[in-house]
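Below is one structure, written out as structure tokens; the observations come after it.
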Amino acid sequence: MSFFKWVSFVLILHLLNPTLISCSSNGLSQIPSKFLTLAKRNDFFDWMVGIRRRIHENPELGYEEVETSKLVRAELEKMGVSYKYPVAVTGVVGYVGTGHAPFVALRADMDALAMQEMVEWEHKSKVPGKMHACGHDAHTTMLLGAAKLLKEHEEELQGTVVLVFQPAEEGGGGAKKIVEAGVLENVSAIFGLHVTNQLALGQVSSREGPMLAGSGFFKAKISGKGGHAALPQHTIDPILAASNVIVSLQHLVSREADPLDSQVVTVAKFEGGGAFNVIPDSVTIGGTFRAFSTKSFMQLKKRIEQVITRQASVNMCNATVDFIEEEKPFFPPTVNDKALHQFFKNVSGDMLGIENYVEMQPLMGSEDFSFYQQAIPGHFSFVGMQNKARSPMASPHSPYFEVNEELLPYGASLHASMATRYLLELKASTLNKSNKKDEL
């Protein structure tokens, strides 16, 4: 009898005989370390590194992940894992296990960013102006690694693991399209993770409740009357109006928001004019806004539009505001389920030691994983990859961003462990409730 089969067998026996609790608990606690050992095998590690580098060399933007999804499908086929494609344009959804309920989902995003890689190495991006600068190449690789681990122990799975290879996380709201496609129907829970160089290799971080902010984008066109820069009295200067708008927008957080309710409004784009001596007819500004509650988020949205249009009017200009929701949908706050967070701490603690769990503070960054959490219970976490030999490592969305490939076994085994343990514990809980009803 294999180790994983033994754990399942003992867990079910425990439900019939409570005296076996310590035995079943010990068996469950060994699953994560067993998976980590398997994922660290030289052949397994080298396979993951090869996949990650192939993806990194050929980055694709949101909803354009044609070759990436082709690679994912090819690897799933080699494993004998069934899948659906296309889902949400370029997404792939795989299935490992019994094919029946209960269902638990694991998610990885596949898209890259529109930036030129500046890191000089053998597997640098081959596509000009595109780069995996947020670790999504590693995320996809680790989920494929988890799929391989789970497939090797498919007979022991007490249900079905849904493998979500998602397109377009970077502003495209791919998760929303995955939900709309019905992928999460009958799924009990979903888990996602993200690489970070703010934690040491072998550490993980998360928190219960609000974790990442809700986010939205805006752009505004401010129109005046152009003319010669030497004769400003004959113009209506949109650059000056836009400058006043930007300053006024900063007051929304500093003077209108509760200091204990974290919010951000940032103007990150300003375009206007083409000559040193000509005042343009119009300028365009754009930016992002963030908040941890839906109420605060919608209030910011309302006030951003009011401030832009009214401040422009003060300067005798007209303004139109576009929140570009079709192109970049609003992301809700990422809020971790309480029970799933405790489950994550238990599993990661069994794998890495509870001392390697780091309680994180809320971040103003955003994640479209939140769309899943609006539909079903979900949990999001960070996996460390800090490389002390190459410290400091560049932050995500930097052209100098790098992934420490030593983290790949940790992410793959953590994914596989959470799915396996979740299904085992869910079955145990269901049987336990059934036994209690029979006793009544």
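Please read every residue number as a count from 1 along the shown chain.
Placed from the backbone N, Cα and C atoms, the Cβ positions cover glycine too.
Every position carries its original residue.
According to DSSP, His194 (Mn(2+) 2 binding site) sits within a strand segment. The Mn(2+) 2 binding site feature in Swiss-Prot is assigned to Cys134, His136, His194.
Taken from Swiss-Prot, the feature Mn(2+) 1 binding site covers Cys134, Glu170, His397, and the record attributes it to similarity to another entry. The Cβ neighbour count for His397 (Mn(2+) 1 binding site), using a 10 Å radius over every protein chain in view, is 13.
There are 21 other CB atoms within 10 A of the CB of Ser206 (mutagenesis position), with all protein chains counted. Among the mutagenesis entries in Swiss-Prot is Ser206 to Leu, noted as: In iar3-1; reduces activity.
For Gly224 to Glu, Swiss-Prot lists a mutagenesis experiment annotated as follows: In iar3-2; abolishes activity. In this structure, Gly224 (mutagenesis position) belongs to neither helix nor strand by DSSP; it is coil.
Within the same chain, the residues at least 6 positions away from Gly226 (mutagenesis position) whose Cβ sits under 8 Å from its Cβ are Thr235, Val278, Ile279, Pro280, Asp281, listed in sequence order. One entry in Swiss-Prot concerns the mutagenesis experiment Gly226 to Glu. Its note says: In iar3-4; reduces activity.
According to Swiss-Prot, the mutagenesis experiment Ala230 to Thr carries the annotation: In iar3-3; reduces activity. Sequence-distant neighbours of Ala230 (mutagenesis position) (same chain, 6+ apart, CB under 8 A from its CB) are Asn277.
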Which of His136, His194, all binding-site residues, has a Cβ with the fewest other Cβ atoms inside 10 Å: His194
Cβ neighbours within the same chain of Gly224 (mutagenesis position) - under 8 Å, at least six residues apart: Thr235, Ile236, Asp237, Pro238, Ala241, Ile279, Asp281, Ser282, Asn315, Met316, Cys317, Asn318
Cβ within 8 Å of the mean position of the Cβ atoms of Cys134, His136, His194: remaining residues of the chain near Mn(2+) 2: Asp109, Gly135, Ala138, His139, Glu169, Val195, Pro396
Distance, Ser206 (mutagenesis position) to Glu170 (Mn(2+) 1 binding site) (CA atoms, angstrom): 21
Three-state secondary structure, which DSSP defines for Cys134 (Mn(2+) 2 binding site): coil
Ser206 (mutagenesis position) versus binding-site residues Cys134, His136, His194, His397 - nearest by Cα: His194
